[in-house]
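If you check Swiss-Prot, you get these features:
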BINDING   Gly512, Pro513, Asn514, Gly515, Cys516, Gly517, Lys518, Ser519  ATP binding site
DOMAIN    107-399  domain 'ABC transmembrane type-1'
DOMAIN    479-705  domain 'ABC transporter'
MUTAGEN   Asp207 to His  Does not affect ABCD1 interaction
Amino acid sequence: MIHMLNAAAYRVKWTRSGAAKRAACLVAAAYALKTLYPILGRRLKQPGHRKAKAEDYPPAENRERLHCTEIICKKPAPGLNADFFKQLLELRKILFPKLVTTETGWLCLHSVALISRTFLSIYVAGLDGKIVKSIVEKKPRTFIIKLVKWLMIAVPATFVNSAIRYLECKLALAFRTRLVDHAYETYFANQTYYKVINMDGRLANPDQSLTEDIMMFSQSVAHLYSNLTKPILDVILTSYTLIRTATSRGASPIGPTLLAGLVVYATAKVLKACSPKFGTLVAEEAHRKGYLRYVHSRIIANVEEIAFYRGHKVEMKQLQKCYKALAYQMNLILSKRLWYIMIEQFLMKYVWSGCGLIMVAIPIITATGFADGDLEDGPKQAMVSDRTEAFTTARNLLASGADAIERIMSSYKEITELAGYTARVYNMFWVFDEVKRGIYKRTVTQEPENNSKSRGGLELPLSDTLAIKGTVIDVDHGILCENVPIITPAGEVVASSLNFKVEEGMHLLITGPNGCGKSSLFRILSGLWPVYEGVLYKPPPQHMFYIPQRPYMSLGSLRDQVIYPDSVDDMHEKGYTDRDLEHILHSVHLYHIVQREGGWDAVMDWKDVLSGGEKQRMGMARMFYHKPKYALLDECTSAVSIDVEGKIFQAAIGAGISLLSITHRPSLWKYHTHLLQFDGEGGWRFEQLDTAIRLTLSEEKQKLESQLAGIPKMQQRLNELCKILGEDSVLKTIQTAEDTS
């Protein structure tokens, strides 16, 4: 063995002791690799790297459960995989639509700040070494000069540190603005905001995706760029500086480099083996946050009904249940982070520090440029100060490099969390795009078979079971349905093959029992529901106006309520003035609210200020303002008095508006010319309306109902009299015979 060391030392010009130390390092490294590799290999193959089970965290509640028939697809859990990089590249096209953008400018400034901070760190490390050298050499003048330099360099260093954080926040805000703008454009295009909730079931909480998910994704991307770019640059530059310094002093950097590579590799393997599925956990946490917010908003939207029913206990239990599910998920993430961070800190703080001391000591001890065995006291003292300077500089550089590697490895957890946010944001844009193109899918939950613990969400593409084969054609005059069925988003056929035509000047009365498809027909005519079969000829949307039973009151002034959804500029472009709006309010008997509420510019919460009848008359005022060719009236005057209601309908007919009305009031029949009647079993009939005959039949129906209403009471009294008298009655005998048969 000694002969081998001597031969090796002679060949590479090493001393015998240096060759022995290098051989010892290589043997130790080989032994550590031989010992750790099988352990890590077994650890990676253990079932500990399983997918999260159902008992790990309870599944989030679904907003709706639909029947699943044939085609079912499973969503993969978000993680660091090919899907993540594909989704990130697709989102990059939104973040950077072209080369020269605001986001590119902030990114370049951020990169310059990160690079500047790296060079400042290297300069400060060298300056620290020179300060320590001046202390060892007892040179106060040199020490003061170096200290002043150190304080002066602190000014740009602190500015760069602050600028890095500032630019990171600006970059995150720019990303968020870009994503929000694109999301809003897509969300409000082609009535996607309606269809994504009522026609599609993949996004349970679009508000969560549009707000918090986009915010978290933007912050995570910007922070991760900062946490990866600077550390990678730090590792490259500090490694180059350390190797150059060691080589200039006559020391070999091979041993420390191999040791560093081995330690980093082993640490990465251990952390990867111990890392929980943060991407899946964070995505589930975001889902539960969104559902909790949805439950809160649901209570706010129905607060009056809940108060009337005194249902606060039920709603409180529902809220507590949702919050406990969220708290359970957050506690699960915290507990997994606790052990992961403990292992991470032990490896990166203590194991790396010990290895760092070895890596710094070996080049200094073995460097020929620091040998002082045969020197006098003066030169020996100089060598001591040089070694001190080199040790201080190398230690600072190594600490900077170790911190950079630590941040790179710690970023794995952040990357997995980013994968969760990326999956949710990408899925939101994907769903918006498909819904915009008329592709609808319903999310369903399949109960696990044989007590299976699978949590996978299942989806049924509705477009595969109900292909949209119908055609919608915009025409200038008339509404024509040719074999158009009424099919709900859940796939239920309410009415099949509607065939009718409404010309201008015709007024159609639509009747039928509840749930027969009256309002559903209006949704098809308005373009909210697709036409699955047949051909629908209808005017463009601007020539049709829908008025529901409960009109929507927007945020804004009284003027904004009348002209909704137009803006004030749109009103002026159409040639309207406030005096014209006053005439409209006179037509619907609503002008008194102008003085009562403080004029046209008064801003209030109009859904609470106006009564039910006033809100319905406001809806009719909007119809007179927009002057459509066709008005779709869905019980829109049920809270208005009959006399005022008749005047409004007469004014609408006088304005040349064709009415398609859903109403149960016989007093309005005289304002219609045709009848579309649904029977509630899928059948329908379309005919000309004879108001006189229909009113006569209605009066006869009401008379018979009133006469027959007393028969059960009379029959009961007859039975009582027969029992008291002990006699039978002919009617009682007939009834008994019927019951027996």
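FYI, residue positions are counted from 1 along the chain as it appears here.
Just so it is clear, glycine is given a Cβ too, placed from its N, Cα and C backbone atoms.
In this structure the noted substitutions are not present, so the sites keep their original residues.
Projection of Swiss-Prot feature records onto the structure.
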residue: Asp207; record: mutagenesis position; DSSP class: helix
residue: Gly512; record: ATP binding site; DSSP class: coil
residue: Gly517; record: ATP binding site; DSSP class: coil
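The binding-site residues under consideration are Gly512, Gly515, Gly517. Their Cβ neighbour counts within 10 Å are lowest for Gly515. Those same-chain residues not listed among Gly512, Pro513, Asn514, Gly515, Cys516, Gly517, Lys518, Ser519 yet with C-beta within 8 angstroms of the centroid of the ATP site C-beta atoms are Val494, Ser520, Phe678, Gly680. When averaged over the domain 'ABC transporter' (479-705), pLDDT in the model lands at 89. Put simply, Asp207 (mutagenesis position) is 30 Å from Gly517 (ATP binding site) when counted between their Cα atoms.
Between the CA atoms of Gly515 (ATP binding site) and Asp207 (mutagenesis position) there is a gap of 29 Å. Distance from the CA of Asp207 (mutagenesis position) to the CA of Pro513 (ATP binding site) is 35 Å. Within the set of binding-site residues (Asn514, Ser519), the lowest number of other Cβ atoms found within 10 Å of a Cβ is recorded at Asn514. A simple way to gauge crowding: the CB of Asp207 (mutagenesis position) has 13 other CB atoms within 10 angstroms, across all the protein chains here. In this structure the C-alpha atoms belonging to Asp207 (mutagenesis position) and Ser519 (ATP binding site) are separated by 26 Å. Cβ neighbours within 10 Å of Cys516 (ATP binding site), excluding its own Cβ and spanning all shown chains: 22. In sequence order, Ile510, Thr511, Gly512, Asp634, Ile662, Phe678 constitute the residues six or more apart from Lys518 (ATP binding site) in its chain with CB-CB distances below 8 Å. Counted within 10 Å of its Cβ, the other Cβ atoms near Pro513 (ATP binding site) come to 10, all protein chains included.
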